[in-house]
Amino acid sequence: MVNVPKTKRAFCKGCKKHMMMKVTQYKTGKASLYAQGKRRYDRKQSGYGGQTKPVFHKKAKTTKKIVLRMQCQECKQTCMKGLKRCKHFEIGGDKKKGN
């Protein structure tokens, strides 16, 4: 279980010093319909003949690498930071209590 605080002090390239950053999890954007590969694929798929390219089935990984998107609260500049793989990820969860 990885628990990351909602705000974090980190170096900002815009301000050129350590600032408070707002932390969110990076999500992949929607794939464009007009990218060259998608246009080529759609052209090949159209007409008779069924599936033209192999459909990938051999999934090897069970987790994804976590990417944090950090935004400076002063200048709004963003930067990404990659983390290791983990099954459970949480932003701003309760802290673990010590003994």
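A Cβ is built for glycine as well, from the same backbone N, Cα and C atoms used for every other residue.
Residues as originally present; substitutions not included.
For the natural variant PRO54 to Ser, Swiss-Prot gives this note: Confers resistance to cycloheximide, an inhibitor of polypeptide elongation. The structure shown keeps the original residue. In the three-state DSSP assignment, the secondary structure recorded for PRO54 (variant position) is coil. Sequence-distant neighbours of PRO54 (variant position) (same chain, 6+ residues apart, CB-CB distance under 8 A): none.
According to Swiss-Prot, the natural variant PRO54 to Leu carries the annotation: Confers resistance to cycloheximide, an inhibitor of polypeptide elongation.
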